[in-house]
Amino acid sequence: MSVTPKTLDMGAILADTSNRVVVCCGAGGVGKTTTAAALALRAAEYGRTVVVLTIDPAKRLAQALGINDLGNTPQRVPLAPEVPGELHAMMLDMRRTFDEMVMQYSGPERAQSILDNQFYQTVATSLAGTQEYMAMEKLGQLLSQDRWDLIVVDTPPSRNALDFLDAPKRLGSFMDSRLWRLLLAPGRGIGRLITGVMGLAMKALSTVLGSQMLADAAAFVQSLDATFGGFREKADRTYALLKRRGTQFVVVSAAEPDALREASFFVDRLSQESMPLAGLVFNRTHPMLCALPIERAIDAAETLDAETTDSDATSLAAAVLRIHAERGQTAKREIRLLSRFTGANPTVPVVGVPSLPFDVSDLEALRALADQLTTVGNDAGRAAGR
């Protein structure tokens, strides 16, 4: 039996000043970054002081915001004088954020030792989960400034939408691992390290990495471990903040099976972690543009094709009818996909966002997307063509 989902009222969520963090999450390539920017713009138009933290945005999105070069610090987006709020935007610079953490939690001498370490410069920021960990760290920094009354977060692109929640723990697990503890062995030089219990393994690593790189890795681990308690404590504190009232997770999904499957996983995980879920943005849908049934459109097109009169008007009418029928088939497929999601998640509110016929390349286009996201009557069934 088909379940009609509740409508996600994003306008009310953005206008509610008790909400301080909105996290846009979901699989890669579903429109999270553009959605985050549109929500941030709308919140500023509601009178709020907003910063949107983006992850690797397309160049045209930066241009849409009126900023040529997004950086690791918030930059104010120029808005019309009548807009009562403020919008600031920034892009996560993973390396600079890592550098800031090292300097914050280490003394000057130790911090410089870490920053100059060759292993840190070439490998550290490539560790699995580092980007998500740094996104969490940057969110914590923004929250601690108490400068913004709303922070909108675009989570890192990933093949697995759960990485944003799992990465801080995974990076922590790596730093608790046997290899990490081996490199950390107190009072040992690299020569003694290689002749210890794990000598064969370390020799193999030395062959692959080179002895100097292995020495740099050991020095990096030993320097960083003294400060990692601060890293872990900060990440745990930020993670806890995401569970508090005032945070809203918005799961974004395209109208595709894999993206909706990821969305379902994320909804389940948020429930398990007791994290506040606002609802689902069902993005880039193709609703029917008129009430003409698909079968009648096909019949009418075939009738026109059969006419002996071969005019441009007849050919154009037949082509329009076929386009309508094709769009109708797409809409039916999207409705089936949404029905599966709502059947498995009947309590999750949904807003449907039709695919725009233009690129989001300026503030007006971003505002048009914000209109779709915050229009209360824009329920998922209508947006998907139901």
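From the backbone N, Cα and C atoms, a Cβ is placed for every residue, glycine too.
What you see is the original sequence, not a version with the noted changes.
Note that this is a predicted model, so its numbers are computed, not measured.
T33 (ATP binding site) falls within a helix when secondary structure is assigned with DSSP. Swiss-Prot lists G29, V30, G31, K32, T33, T34, N283, P354, L356, D359, V360 with the feature ATP binding site.
Listed in sequence order, C24, C25, G26, D154, T155, P157, V252 are the same-chain residues six or more apart from K32 (mutagenesis position) with CB atoms under 8 A from its CB. Here the residue is the original one, but Swiss-Prot notes a mutagenesis experiment at this spot, K32 to A: Decreases resistance to elevated glycerol and NO.
In Swiss-Prot, a mutagenesis experiment is listed as D56 to N, annotated with the note 30% decrease in ATPase activity of the complex. All chains included, 13 other C-beta atoms sit within 10 angstroms of the C-beta of D56 (mutagenesis position).
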Most crowded position, judged by CB atoms within 10 A, among L356, V360 as binding-site residues: V360
Same chain, 6+ residues apart, C-beta under 8 Å of the C-beta of T33 (ATP binding site), given in sequence order: C24, T54, I55, D56, P57, A58, L61, D154
Residue among binding-site residues G29, G31, N283 with least C-beta crowding, 10 angstrom cut-off: G29
Extent of the ATP binding site in Å [max Cα distance among G29, V30, G31, K32, T33, T34, N283, P354, L356, D359, V360]: 16
